[in-house]
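These features come from Swiss-Prot:
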type	residues	note
ACT_SITE	His101	active site
ACT_SITE	Asp104	active site
VARIANT	Arg202 to Met	In strain: NRRL B-4449 and IO-1
VARIANT	Asp218 to Tyr	In strain: 210
BINDING	Glu232, Glu268, Asp296, Asp339	Mg(2+) 1 binding site
VARIANT	Ala247 to Ser	In strain: NRRL B-4449 and IO-1
BINDING	Glu268, His271, Asp307, Asp309	Mg(2+) 2 binding site
VARIANT	Val275 to Ala	In strain: NRRL B-4449 and IO-1
VARIANT	Glu407 to Lys	In strain: IO-1
VARIANT	His416 to Tyr	In strain: NRRL B-4449
Amino acid sequence: MAYFNDIAPIKYEGTKTKNMFAFRHYNPEEVVAGKTMEEQLHFALAFWHTITMDGSDPFGGATMERPWDLEGGSELDRAHRRVDAFFEIAEKLGVKYYCFHDIDIAPTGNSLKEFYANLDEITDHLLEKQKATGIKLLWNTANMFSNPRYMNGVSTSNRAEVFAYGAAQVKKGLELSKKLGGENYVFWGGREGYESLLNTDRGLEMDHMAKFFHLAIDYAKSINHLPIFLIEPKPKEPMTHQYDFDAATALAFLQKYDLDKYFKLNLETNHAWLVGHTFEHELNTARTFNALGSIDANQGNYLLGWDTDEFPTLVIDITLAMHQILLNGGLGKGGINFDAKVRRTSFKAEDLILAHIAGMDTYARALKGAAAIIEDKFLSDIVDERYTSYKNTEVGQSIENGTATFESLAAFALEHGDDIELDSNHLEYIKSVLNDYLV
């Protein structure tokens, strides 16, 4: 059954259009920085926020009008309808990738065995849809935070039985990734951390988390399907202190446990804000360590201190993010997954399409602005000029080429230390000109 017959496929109509159901900036065929927008922006739809989110919150019940959930039948019947609705939305938008948690797509049933069977049935349906539409699986993951058994985490749980149950979920998830041709597999450790250090052996828990990841790698190799593994950092919520706190913390963990050759990072805007970082900072950190894998596209609310997962509309923030992504040479096999939910007051089914249009237009604007910054060498020239003392002075060259010693540097300071001339950063000017690049 079709749920959006009254909405035509979304097309690019430019900024003069008055059509709500049209792209004003995202033109998939437009060439930017040597590639089409569609090639530069591997957009993906998130099954959970798009299809299963009902608008309920701690203060009120469901608000969303979701016709695919109102037709009766079994939970499996509803799951099949959700797949149909999801792919219809993706086709309307021209989005080529999607992502899901295991419990998003299939009912968990009354046992793990029943859950496996439900997943098999629904992924048969997903595979049919993929073949019919050409839409691909960007990544999947296991929800290991909602069920009460995971209240203390999975690999970091104090109960070995919970560790085993989580392994069973990931084992199945990797099998489904192979079945559906997934290019990445995500771990988000929402409850992998500690509530209080008073009763926590942090070192032991992190050792166990590393063992869990190595077991996942071993199993992926055994089934001849080794996707790019992605860790998604977040500092808190739901756990008080999560072990994958931010990009730098996650990278330190991966390096310590010899996981860095298998893992990259899946970075989210709102998670960066929760740490107190900009999204640009997190992307730059990952890029510096050659670990930028994929991103979750959303934004928070500057006035709120939690993960609001709003659709991205802040052009300057996303332009700076796209600048880092372009400097990285793109996202490779990663993509731009809209881990974003419509506000509970945007309750019409059509709002799902309108919200994704807004997000896709924002990233298209950001792409054009970031490409212009790079083409004009606006920021790169400023950065190069700022560090010229390491190229144009004898002492700077000695530091760069490794011939400097503390003795030679001290001798230089004794002779010239009172003559140092500092440079102004002119940061206000830079920020002012940056605004000229916002599309």
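Placed from the backbone N, Cα and C atoms, the Cβ positions cover glycine too.
Just so you know, the substitutions we noted aren't modelled in this structure.
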Neighbouring C-beta atoms (10 Å sphere around the C-beta of His271 (Mg(2+) 2 binding site)): 30
Can you see whether DSSP assigns His101 (active site) to helix, strand or coil? strand
List every residue in the same chain as Val275 (variant position), at least 6 positions away in sequence, whose Cβ is under 8 Å from its Cβ. Pro233, Pro235, Phe245, Asp246, Glu282
Rank aside, I only need the closest one: which of the recorded positions Ala247, His271, Asp307, Asp309, Asp339 has its C-alpha nearest to that of Asp104 (active site)? Asp339
Which Cβ among the recorded positions (Asp218, Glu232) has the fewest C-beta neighbours inside 10 Å? Asp218
Recorded positions Asp218, Glu232, Asp296, Asp307, His416 vs Arg202 (variant position), shortest C-alpha separation belongs to Glu232
Have a look around Glu407 (variant position) and count the other CB atoms within 10 A of its CB, chains all included. 8
Output, ordered by sequence, the same-chain residues six or more apart from Asp296 (Mg(2+) 1 binding site) with a CB under 8 Å from its CB, or 'none'. Ala46, Glu232, Asn266, Leu267, Glu268, Thr269, His271, Asn337, Phe338, Asp339
Measuring Cα to Cα, how far is Glu407 (variant position) from His101 (active site) in Å? 58
At a 10 A cut-off on CB-CB distances, which of the recorded positions His101, Arg202, His416 has the highest count? His101
When you rank His101, Ala247, Asp307, Asp309, His416 by Cα distance to Asp218 (variant position), which of the recorded positions ends up on top as the closest? His101
